[in-house]
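Report on one structure; see the data block that follows.
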Amino acid sequence: MERPPGLRPGAGGPWEMRERLGTGGFGNVCLYQHRELDLKIAIKSCRLELSTKNRERWCHEIQIMKKLNHANVVKACDVPEELNILIHDVPLLAMEYCSGGDLRKLLNKPENCCGLKESQILSLLSDIGSGIRYLHENKIIHRDLKPENIVLQDVGGKIIHKIIDLGYAKDVDQGSLCTSFVGTLQYLAPELFENKPYTATVDYWSFGTMVFECIAGYRPFLHHLQPFTWHEKIKKKDPKCIFACEEMSGEVRFSSHLPQPNSLCSLVVEPMENWLQLMLNWDPQQRGGPVDLTLKQPRCFVLMDHILNLKIVHILNMTSAKIISFLLPPDESLHSLQSRIERETGINTGSQELLSETGISLDPRKPASQCVLDGVRGCDSYMVYLFDKSKTVYEGPFASRSLSDCVNYIVQDSKIQLPIIQLRKVWAEAVHYVSGLKEDYSRLFQGQRAAMLSLLRYNANLTKMKNTLISASQQLKAKLEFFHKSIQLDLERYSEQMTYGISSEKMLKAWKEMEEKAIHYAEVGVIGYLEDQIMSLHAEIMELQKSPYGRRQGDLMESLEQRAIDLYKQLKHRPSDHSYSDSTEMVKIIVHTVQSQDRVLKELFGHLSKLLGCKQKIIDLLPKVEVALSNIKEADNTVMFMQGKRQKEIWHLLKIACTQSSARSLVGSSLEGAVTPQTSAWLPPTSAEHDHSLSCVVTPQDGETSAQMIEENLNCLGHLSTIIHEANEEQGNSMMNLDWSWLTE
């Protein structure tokens, strides 16, 4: 790489010149990189011997650059010591390096032949508008705004535009007017071109011209003519005129509207036209509009801020493949927005499903502003996708976007010969059309992808519920097994002791009813049929994910777009003087692209219908899973209640048994101590058939007393007392020796 004059090989120390970034009227701008630290800076050096006046201008630029500090004005930095030398008696200017190139490079890309995308236009409007406002607030007029003097820098994935080259900038403090200028004529304000006194409004003209070119792909006024020619034809235009073109007849047609095609959303077009009418006013006194007394700034900046602050939601209707846009007033609810969508599309609010690009359904509890991301502008940057929940079959494809008049003209007769200069515009619109078809497919594919992500979210929810259901079913099964075994054991032990212990028909009946309920609840826990349906859906979703139609199928369309771009580039390089050509090859590409789009859209909508059908199956299945889960939980709670109730009854049974044992022990002790004819009458019957229930604990009963009987049995009393004592002792030992350990299991 050629080294700038004055720099000897090796003189830069660790700094190495990597490439020349640009060449201006007096200087070169080169990229320098530090060999060790990976630092990069742009160095502007003088390439010519300068006159005293131009040397002053050069030094003035350095002075201006060093005092500025704004995100949208390129920053000056210190020249590295190893490079800090004078070249042609003027110092070097070191600046931050912006790796994205300049705006001209972006505009020259064939895919931008009909203008930039809306997001790029609005980003440029915001950045450069902010930079110009900053310069003017610091009493600096740039005077040479043009695409070559706007550079792009990627900052955290976002493109930032910066103003460079203040070589022709005018510090207003040095004098309010200036009548000398040597700048770029195509973007020059009329008063500068005519060498008349000027003010800061010259930057408005240049800025408006740039923005118009970014929108349309060409400058606003007879762009194919030299300024000397078009100035005379345009100078008497209406103040609201923002566009002029020459008809085939040679007549100039004026318009207050933006030409088509362009990428601006319909809601942005009108305010943008109003803004351009202020910026492209021929009269410098009226240009930019009056100063707003409240905001203390020209009307053009007020309107610019209004455009940039518009909250616009862009919605792709997947049932019609059409984009609809809505301006969101402050605090509008989502329901209000859905009502507007219903009026526009005919899809009632209850059937609308609005998905973000990540497949998340919009939250009806949040305002409609959730459809708009902060700092993200343009329909090409963010989209919300509208689905009709009442439909699972989306027929598609739909009619392709309409052809412009120019493109339709060559499609009707591809062999017609047109002048090269006219053909360039026609083919530019053809490239825009082909690119548009590809972008239409890409947007619909993003909508399909949102539907797939939504399906996967539903599937994840179904999987979570399935796991919860299986877990609940397994827990119920385990509890039922425990309940069944424990109640069987309880019934067995109860039967063993009831012949000589405690019994209750009412309790026994309740326990048997519990056992029957437990058998019924076992059926509630059977969920195999639901598991089968869920697994079938999982398999279906896996197949949809593997399907080639779930991946982008636009390779052929991209190839056709590139062929159209290559044809257009070849045409641009052909000389335009008195040359003609037909459009046979370009029309072939257009036809093939339409056919390709038709094919991939059929596949896309077929796949989309399967996605939506599968999602509907999940929606239908979820309530069944919820009911099954609810039934299992209810059964689980009932089983636990029955278990608890039975345990309480057992403890009550134990309490009664202990009470009975204590009572009998007390009676036995009394009989052992002293038996008299009077006390013998209180001895209980010894019948083994006597029934003991929970409600009636056996106590000493009154027996028939007879003096005669006492006399007859007095001799046998000692023997009887012994028998009663032994029976009482045996009964107590039997109750205490029962196995009650199951209660603590």
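Start at 1 and count along the chain as shown; that gives each residue its number.
Cβ coordinates are placed from backbone N, Cα and C, and glycine is handled just like the others.
Now, the feature entries from Swiss-Prot:
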ACT_SITE  Asp144  active site, proton acceptor
BINDING   Leu21, Gly22, Thr23, Gly24, Gly25, Phe26, Gly27, Asn28, Val29, Lys44  ATP binding site
DOMAIN    15-302  domain 'Protein kinase'
MUTAGEN   Thr23 to Ala  Loss of phosphorylation and decrease of kinase activity
MUTAGEN   Lys44 to Met  Loss of autophosphorylation
MUTAGEN   Lys44 to Ala  Loss of kinase activity
MUTAGEN   Ser176 to Glu  Full activation
MUTAGEN   Ser176 to Ala  Loss of phosphorylation and of activity
MUTAGEN   Thr179 to Ala  No change in phosphorylation
MUTAGEN   Ser180 to Ala  No change in phosphorylation
Secondary structure of Asp144 (active site, proton acceptor) (DSSP, helix/strand/coil): coil
Integer average pLDDT (0 to 100) for the domain 'Protein kinase' (15-302): 87
Cα-proximity to Lys44 (mutagenesis position), 10 Å cut-off, over recorded positions Gly27, Val29, Asp144: Gly27, Val29
Alpha-carbon spacing, Asp144 (active site, proton acceptor) to Leu21 (ATP binding site), which is rounded to whole Å: 18
Rounded Cα separation (Å) that holds between Thr23 (mutagenesis position) and Val29 (ATP binding site): 6
Nonlocal neighbours by CB distance (under 8 Å) for Val29 (ATP binding site), same chain, sequence gap 6 or more: Arg20, Leu21, Gly22, Thr23, Ala42, Ile43, Lys44, Met95
Other CB atoms, at most 10 A from the CB of Asp144 (active site, proton acceptor): 25
Cβ-based isolation winner (fewest other Cβ atoms within 10 Å) among the recorded positions Leu21, Thr23, Gly27, Lys44: Thr23
